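The active site, proton acceptor annotation in Swiss-Prot covers HIS15 and is backed by similarity to another entry. The active site, charge relay feature in Swiss-Prot is assigned to ASP117; the stated evidence is similarity to another entry. Marked as anthocyanidin binding site by Swiss-Prot: HIS15, GLY384. Feature annotation from Swiss-Prot assigns UDP-alpha-D-glucose binding site to ALA344, GLN346, HIS361, TRP364, ASN365, SER366, GLU369, GLU385, GLN386. Quoted from Swiss-Prot, the note on mutagenesis experiment THR142 to Ala is: Gained ability to transfer a glucose residue to the C6-OH of protopanaxatriol (PPT); when associated with L-186 and G-338. According to Swiss-Prot, the experimentally introduced change SER186 to Leu is described as follows: Gained ability to transfer a glucose residue to the C6-OH of protopanaxatriol (PPT); when associated with T-142 and G-338. Among the sequence features in Swiss-Prot, the mutagenesis site ARG338 to Gly is noted as follows: Gained ability to transfer a glucose residue to the C6-OH of protopanaxatriol (PPT); when associated with T-142 and L-186.
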Amino acid sequence: MKSELIFLPVPAFGHLVGMVEMAKLFISRHENLSVTVLISKFFIDTGIDNYNKSLLAKPTPRLTIINLPEIDPQKYLLKPRCAIFPSLIENQKTHVRDVMSRMTQSESTRIVGLLADILFVDIFDIADEFNVPTYVYSPAGTGFLGLAFHLQTLNDDKKQDVTEFRNSDTELLVPSFANPVPAEFSPSIFLEKDGRHDVLLSLYRRCREAKGIIVNTFEELEPYAINSLRMDSMIPPIYPVGPILNLNGEGQNSDEAAVILGWLDDQPPSSVVFLCFGSFGSFPENQVKEIAMGLERSGHRFLWSLRPCISEGETTLQLKYSNLELPAGFLDRTSCVRKVIGWAPQMAVLAHEAVGGFVSHCGWNSVLESVWYGMPVATWPMYGEQQLNAFEMVKELGLAVEIEVDYRNEYNKSDFIVKADEIETKIKKLMMDGKNSKIRKKVKEMKEKSRVAMSENGSSYTSLAKLFEEIM
């Protein structure tokens, strides 16, 4: 009888890719294991369709992809942003139940576990109906995971209203961080007084029911955070199995990628600063102009992934930028040293020898990718847990320089503008070998550690072996 794991990823590109690549890793490491991935359609992230098609075009043995029936987007897009994915999975419960029912009726299959993205943990209700063990996948780092559990504990056990931390100078003593953490670096949703924080807190309560939490990180990157969570008897066992990355670039637009990489081929080694802010990383026009002026004044070559703003309620991400957002004459004046694009093949760009620095929103996947390729980072977090990731990269790990950690851009409502002078200064600091050699050295060392972690007998390799012992 074959052993089957069911994976339920959130249909946002970074979340989905991480879980599918993890499924491939599991299969490669255990010959008696198969994985079925259940994918929901999500109207905002168009990159998912391309990635999905690439998976179906190149099937992997023992990996089954099932596309769940589409849900009317009005049933979840009208919810507050933090509730979109929990609402989506609530509407998919019937379909997940049908899949699990068919699988349990098969005499040749034994479901050994259901692994759900942390935003989909309410699906545990369905797993419980079939007495299937449940596991959580955290696409964010262990530091953030520790903060989330800490806030949930403060709220539930200490009766602390965590929304009072909003706009406060409070510093939190979070077990997963060696340094005091400014409370304002918590994801804004945790601090909202309109009840939205309850949605997030409920997810982390539910996480505690799981038999284990699988995290896309590795021991050498977050030793303090990982050890702190393992010492907490109220938190399920932690399994760091990363870095898990989309190294083959499935789902990318090969024609656009070829043009971008061709331009990089013509640039000197380590001469280009790459700016990319994730799927939802867009700026209002006044901030775009400040970035443009800062880049021009820095004198460095640059590759800038610039996306137009997305408004609340929009159902599709826009991948192209408008020249109208840029300062007059900017493209002409910088034509010899720049390339401004919409979508970017981020992994391939970071791997290119022409790139010498990365200005990033500090989404956790981007953090892992920068470490894997030994790329120094200048942090510019925008939303979600990114402020905390930036704090961890700069203050805890010493792997990045800071452009701005206080910037927040929720649907482009930020009134705070980072000025061109500061952008110019920080880009020069990022790209200058002299003043920044310590960070470059640490990043290169962590690059080697990340690869050792995934190799035989490495920390993540061993952690996955322990997980298999638990599951099988």
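Just so you know, glycine gets a Cβ as well, placed from its N, Cα and C.
Here the features listed in Swiss-Prot are placed on the structure.
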| residue | record | contacts (Cβ under 8 Å, 6+ apart) |
| --- | --- | --- |
| HIS15 | active site, proton acceptor | PRO9, ASP117, LEU119, PRO139 |
| THR142 | mutagenesis position | SER176, VAL215, THR217, GLU222, ALA225, ILE226, LEU229, ILE238, PRO240 |
| SER186 | mutagenesis position | LEU147, LEU151, VAL162, PHE165, LEU172, GLN387, LEU388 |
| ARG338 | mutagenesis position | LEU295, ARG301, PHE302, LEU303, TRP304, LEU331 |
| ALA344 | UDP-alpha-D-glucose binding site | ILE260, PHE274, CYS276, LEU303, SER305 |
| HIS361 | UDP-alpha-D-glucose binding site | CYS276, PHE277, GLY278, GLY281, TRP380, PRO381, MET382, TYR383, GLN386 |
| ASN365 | UDP-alpha-D-glucose binding site | GLY14, VAL17, GLY18, PRO139, ASN216, LEU245 |
| GLU369 | UDP-alpha-D-glucose binding site | PRO243, LEU245, GLN346, MET347, LEU350, MET375 |
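Scoring each of the binding-site residues (GLY384, GLN386) by how many neighbouring Cβ atoms lie within 10 Å, the top position goes to GLN386. Annotation note: ASP117 (active site, charge relay) sits in a strand segment as assigned by DSSP.
GLN386 (UDP-alpha-D-glucose binding site) falls within a helical segment according to DSSP. Its Cβ placed at the centre, the residue listed as 'active site, charge relay' has 23 other Cβ atoms within 10 Å.
According to DSSP, ARG338 (mutagenesis position) sits within a strand segment. Spanning the residues ALA344, GLN346, HIS361, TRP364, ASN365, SER366, GLU369, GLU385, GLN386 that the record associates with binding UDP-alpha-D-glucose, the maximal Cα-Cα distance equals 22 Å.
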